[in-house]
Every structure is written in structure tokens, then in C-alpha cells.
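Chemist: Take a look at what Swiss-Prot says about it:
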MUTAGEN   N87 to Q  Strongly reduced ability to stimulate Wnt-responsive reporters; when associated with Q-298
MUTAGEN   S209 to T  No effect on palmitoleoylation and secretion; the threonine can functionally replace the serine
MUTAGEN   S209 to A  Abrogates WLS binding
MUTAGEN   S209 to A  Complete loss of palmitoleoylation
MUTAGEN   N298 to Q  Strongly reduced ability to stimulate Wnt-responsive reporters; when associated with Q-87
MUTAGEN   C334 to A  No signaling activity despite the presence of significant amounts of secreted monomeric Wnt3a, exhibits dominant negative properties; when associated with A-335
MUTAGEN   C335 to A  No signaling activity despite the presence of significant amounts of secreted monomeric Wnt3a, exhibits dominant negative properties; when associated with A-334
Amino acid sequence: MAPLGYFLLLCSLKQALGSYPIWWSLAVGPQYSSLGSQPILCASIPGLVPKQLRFCRNYVEIMPSVAEGIKIGIQECQHQFRGRRWNCTTVHDSLAIFGPVLDKATRESAFVHAIASAGVAFAVTRSCAEGTAAICGCSSRHQGSPGKGWKWGGCSEDIEFGGMVSREFADARENRPDARSAMNRHNNEAGRQAIASHMHLKCKCHGLSGSCEVKTCWWSQPDFRAIGDFLKDKYDSASEMVVEKHRESRGWVETLRPRYTYFKVPTERDLVYYEASPNFCEPNPETGSFGTRDRTCNVSSHGIDGCDLLCCGRGHNARAERRREKCRCVFHWCCYVSCQECTRVYDVHTCK
């Protein structure tokens, strides 16, 4: 069997045996484009537990936004990790879209759960504010009285509704009394808290001749890039935990506690994990690592995106790459821009 075929087969087997959130595949599958118009497709979304299936049928008109949220979460993950050994690669020929990487309770798994949960809350909240779903809209729960010279107006985005959708849908399968479910619930909530803590006021001036006699203000979500940056910082400072078992009336329950007591206890906005990450230097179908061979590296950087670290000490190749680009652009009155086309040579460095 070819290496890629073996890799995909192993991915499929591992997701079937584990608790992989394979419903994330709805963001890249054929269901994504038609989910809102055909409610019966809820039953065809892979990996849904009964509670998620009921939620899908009850809120089918916002399910395209759920799919969109997963999609923007994946895209943001790939942006944030573009210069890392693990660059949030997805496997589009498998329902387990990240391969076996998320089978372990690592920092990477913590980040992916957080950014996906945040993406769902973000996309649903935005969709409601845009009026694309009849069951939701703008928020009427303003925080505080208007200040001097301004009043509440516009459409405050309803992050409480978006957060509820994310919580009810994403957390539905995380109800087992084991450590991994506890970790996933915590990191899902950290993603939602990232959105809620970054809500900010936007205001618009009203008055004669452009004056600002009065302002109307509303609550708005940040750009999702700010959420990605915030959660990436949380990834870098994630709290390592240990698993503890204790007996309750329902049986044995696993909980998490910080491994190191001299560090601060993680808050609901922090990411947590309890298993070490692989180094991702070499291809390994067991861990889901694709390795870093042929990855572009930054020869002038001493960081993780630099050739020394990204290439794991194997060295790198260099080549000259010619690119045709627009150049010497001139604005003409009125109103167009004319450009010439130039060939430029760039040095490209890739890992051996």
C-alpha cells in the first residue's frame, strides 16, 4: 500500500475507535453548501451524538453558520501555525480531518478545540446580527447605562446566543466522566471566553455638517484574527495537568489538576493539556505528523520558523525562484492605474 494510502487508512481506523470530533468534517464536506436548505442532511453529518442531532434538527437554519465557524477556525489555526513544525494540516480524504494528531491530549489538541469552539460562537453571532436566521438577531442586553453624549443603538452582536450554540453543540459529546472530556470542555469554553472578553464598543456620530452631537454605540465582535492571536498566546503558555481518579455516586470520575503547584491555577480563559506533543520532525502515521521535509523556512530567523529549528537540524536547500509581478504602477487622472510587469528573483529555502 502507498504511504499516503496507509496514512489515510490508519487515520480512519483511529477515528472510528476514538472519540474524535468527526462532525468537524461538515466544514469541508459536501454538506457545507446545502445544509440549510435540506434539514434531512442532519442525519448524514458524520459523528453526531443524539443531542447534537436533535440540536441540528431544532436549529437547522443556523447549521450553515456552525459549519462556517469550524471552517474559519481551521483557517485561523493554519495561519497561526504556518511557521511551526505542525502547521495545522488537514486530511481532506478522511473524516478525521486532522488525522491522529488530536487523539492525544496535547497542546495542539487544546488549541484546535478552542479555536473551533470560538469559530462556531463567532460565526453564529455574526450571522444573527446580519439577520440571516429568524430565530436570533441583535442583543438587547446592553451592559451599563449610556454615557454622556452617546446612546445605545445599532445592532449589538448577541455573543450570548452564539456562545450558547457553541456550548450546546460542541460540548454535547464531551459528557463522559474521563479526563479527555474534561480537557475538551475546558478548552472549548476557553475559546468562547476569548470571544466574550474581546467584545468592544463601536460608535457612530450623528449631527449637522459632520458634527458629533450624539453618538450611537453597540457591542461588536473583534476581527477573528485577534481571537487567533489571543489563543495562540494561550497555546504557548498552556497549563500542563495531571489526571486524578476518584469515586462518585455515578462511579469513577477523572478530573484534572495542575502538574506544578508553583504555577498559577489555570482560569477558564487558559488552555490545558496533559500529554506531551511529538516533535513533528519526521512523517509518522501513528502521531499524524507529516514531517517538515520540503517546508519553506526563513533563513534569517532564529525562531521556530527559521531553517535551523523548522528543519530539525537536517539542513535546508536553497533555490532561486523567478516571479512575474506588477511594478512601476502609475495613477492616471481620472481614474485608473497602469502597471508594468517585472520579473523578480527570490531566494527560497526549503527543509531537507
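Using the three backbone atoms N, Cα and C, a Cβ is placed for every residue, glycine included.
Fair warning: this is a prediction, and the values are worked out from it, not measured in the lab.
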Chemist: Measure from the Cβ of C334 (mutagenesis position) and count the other Cβ atoms within 10 Å, all protein chains considered.
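Modeler: By my count, 5.
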Chemist: State the three-class DSSP label for N298 (mutagenesis position), counting H, G and I as helix, E and B as strand, and everything else as coil.
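Modeler: Note: N298 (mutagenesis position) is in a strand by DSSP.
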Chemist: What Cα-Cα separation, expressed in whole Å, is found between C335 (mutagenesis position) and N298 (mutagenesis position)?
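Modeler: Spelling it out, the Cα of C335 (mutagenesis position) and the Cα of N298 (mutagenesis position) are 39 Å apart.
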Chemist: Let me know how many other Cβ atoms fall within 10 Å of the Cβ of N87 (mutagenesis position).
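Modeler: Looking across every protein chain shown, the total is 17.
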Chemist: As a test of the contact definition, list every same-chain residue at least 6 positions from N298 (mutagenesis position) whose Cβ is closer than 8 Å to its Cβ.
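Modeler: The answer is G83, D305, G306, C307, L310, H349.
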Chemist: Starting from the Cβ of C335 (mutagenesis position), draw a 10 Å sphere and report how many other Cβ atoms land inside it.
Modeler: 6
Chemist: Measuring Cα to Cα, how many angstrom lie between N87 (mutagenesis position) and C334 (mutagenesis position)?
Modeler: 45
